[in-house]
Structures are given as C-alpha cells and as structure tokens.
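Asks: According to Swiss-Prot, the protein has these features:
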type: BINDING; residues: Gln105, Asn147, Asn170, Tyr230, Tyr266, Gly270, Gly290, His299, His316; note: substrate binding site
type: MUTAGEN; residues: Cys142 to Ser; note: Loss of the catalytic activity; when associated with S-281
type: MUTAGEN; residues: Tyr230 to Phe; note: Decreases the catalytic efficiency for the donor and acceptor substrates by 2- and 12-fold, respectively
type: MUTAGEN; residues: Cys281 to Ser; note: Loss of the catalytic activity; when associated with S-142
type: MUTAGEN; residues: Val315 to Tyr; note: Drastic decrease of the catalytic efficiency for both donor and acceptor substrates by 67- and 344-fold, respectively. Does not change the enzyme regioselectivity
Amino acid sequence: MVTLRKRTLKVLTFLVLFIFLTSFFLNYSHTMVATTWFPKQMVLELSENLKRLIKHRPCTCTHCIGQRKLSAWFDERFNQTMQPLLTAQNALLEDDTYRWWLRLQREKKPNNLNDTIKELFRVVPGNVDPMLEKRSVGCRRCAVVGNSGNLRESSYGPEIDSHDFVLRMNKAPTAGFEADVGTKTTHHLVYPESFRELGDNVSMILVPFKTIDLEWVVSAITTGTISHTYIPVPAKIRVKQDKILIYHPAFIKYVFDNWLQGHGRYPSTGILSVIFSMHVCDEVDLYGFGADSKGNWHHYWENNPSAGAFRKTGVHDADFESNVTATLASINKIRIFKGR
C-alpha cells in the first residue's frame, strides 16, 4: 500500500510539472509568435524559450537595477524592452528616430542607411546580441569608468578591476594610471573621432552619431579608405571583427527622451555608457564622473586642473546629466565613487 501511494504521488507530481511547463511554454510562445504544431518547430521554440528563461532569471544582487516599484521616477524612465545594441534583426529604425538621429551632427548628403547597415553586417557579426548572450551570472557587477580628474590619487584601481565588466570611453588611457583607474577593460565606447587602440580582448562599442561612422568602421577594418569625417580619423584600426559592437541609434534617442528629457543637443558618451550599463548589468558603480573635490572639471591624464573645455561645448548638458546620475544613486540604482 505504501509503495502504491509513493508511485501515485510520483505520477501526480510528474503530471503537475508537465502541465505547468507545457502551459508556461505555450503561453510564452503565444506572446512571441503564433505556435506552429510541427514537432521540429516546437522543439526549436521550446529551446529558444528555455534560453530566454535562463537569461532573464532573477538578479541575485543586494540591489538590482531592474527591480521596479521602488521609485516612480525610475519606473517612468527605465524601459527594459529597449535593445542597447544594433543587430541585423533590430536594425530597422522608425522614421522619427531616423530623422532625429540624422540631425545630431547635421551630416551633409548621408548615404542610404539601410545599404550602409547591410554592408556593416557583412563585415561585423550581426545575427546575435553578444552582450545578452553572455548573461550567465546571477549578479553581474559593472564598473563604468569616466575620465574625470577626481580619479587622480584615488587608488580605485584594484576595486575597479574586481568588477565583471569594466566599461571605459573615448581616449581613456590606463598606462601610467593603473593604481587609480585599474588595468581591466572589457568594453570601450568610442566614436571615430575619439578612437584609441584597444587591447586584444576588449570589445569596441561604436557609438554612431552619423551614417559615416558606420561606414568608417567597415572601412577601418577592410580597405582603409575613410580617413576623415569632420576631422581626421584613423584609416585603419586593429580590432577583431567579433569584438565590434554597435550602439543602437534608437537607444541613443531613448536616453535623450527618457533620461535627459530633451536637455542638450544629444547625450554625452558618459551618460550613454551609464544607461547602457543599466540595461546589461545588475549592479553598476561609477568612477571618474563629475568634478574633483576643488570643483575642477578636467581629464585625469591632464596636468591642468583648470581645463574643462569639453564641458563648455554646449552640445551636452553636463549639469542635467550629473543630476540624473545623482538621482539614480539616491534611489540605490547605482553607486557613485567621487574620488578626490
């Protein structure tokens, strides 16, 4: 009798589990695509759904960026469905996004964007989103390292290097400043005019502000024919093709609309890095943002503390961007390390 009860319990448990999983996957599939009742197609769909389930499992950090209903201000701005990287599957821009993007640097007679993107993905892998494919840890900790002079004598280097991802931007040298800025870089955000040579294992994230930026990256790893945009740019770069990622133009507009509320002409690389990291990381720490303790705005590699022309260009609203990051820190979505 006891054996029969155990067997019955096992059968019931199996049936409940089977019904639950079947219901879950069918409902999930229905939200994505219409279900096709061919065995091979079903297996593929179940496999893809299982991958998505694993990728998007709950964060295990103490404070998880994506957690909602903790701040109305944050919930109004953060859109988890936005895709930060351009791929062959999501490359079609809506008309209003395309028109807005074209105005950023007022490019004269740009080439056809669709043709440019097709050529881009003949050279750069564009069939998957590498950042999301790598999402295999319960708590991904990321350091976003800005270029502020407040990093000098901060001794943040080892702390920065302890993160899973370390994002840097533009010129950002590390040689000679290792104790303060660290040695590790996993992703480096650049545009053609700010490019610097990267380490072999560093992923380059190109931030395109105009069509020629996309053409440049193709040229720079193939023919080397583009050596000038509005200023001279490197004709050739040494970056592995599978290490080249493209920041999505629609994501730039999302940052501008949702987070900057239209302040400035367009977002700085700094705030683009911050919001990008919030969408691919579970925990984000900022280093090298803002002025130093004396109120000076300068780069950590500059010997002139009073420098800060980059803040006075009128292109970016540095004060508003600073307020955004300060607010994010105040509601425990990110942490800011202010250095010296």
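We count from 1, first residue shown onward.
Cβ atoms here come from the backbone N, Cα and C positions, even for glycine.
Since this is a predicted model, take the numbers as computed values, not measurements.
Tell me about the setting of these features in this model.
Replies: DSSP gives Asn170 (substrate binding site) a coil state; it is part of no helix or strand. Around the Cβ of Asn170 (substrate binding site), the number of neighbouring Cβ atoms within 10 Å comes to 21.
In sequence order, His163, Asp164, Phe165, Val166, Leu167, Ser277, Val280, Cys281, Glu283, Val284, Asp285 constitute the residues six or more apart from Cys142 (mutagenesis position) in its chain with CB-CB distances below 8 Å.
Of all Cβ atoms in the protein chains displayed, 13 besides its own lie within 10 Å of the Cβ of Tyr230 (mutagenesis position).
Under DSSP, Cys281 (mutagenesis position) is assigned to coil, being neither helix nor strand in the three-state scheme.
Under DSSP, Val315 (mutagenesis position) is assigned to coil, being neither helix nor strand in the three-state scheme. The Cβ of Val315 (mutagenesis position) lies under 8 Å from the Cβ of Gly264, Arg265, Tyr266, Ser268, each of these being in the same chain and 6 or more residues away along the sequence.
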Asks: C-alpha of Asn170 (substrate binding site) to C-alpha of Tyr230 (mutagenesis position): distance in Å?
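Replies: Distance (Cα to Cα, whole Å): 17 Å.
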Asks: Would you work out the biggest C-alpha to C-alpha distance among Gln105, Asn147, Asn170, Tyr230, Tyr266, Gly270, Gly290, His299, His316, the residues that bind substrate according to the record, and give it in angstrom as a whole number?
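Replies: Farthest-apart Cα atoms in Gln105, Asn147, Asn170, Tyr230, Tyr266, Gly270, Gly290, His299, His316 are separated by 28 Å.
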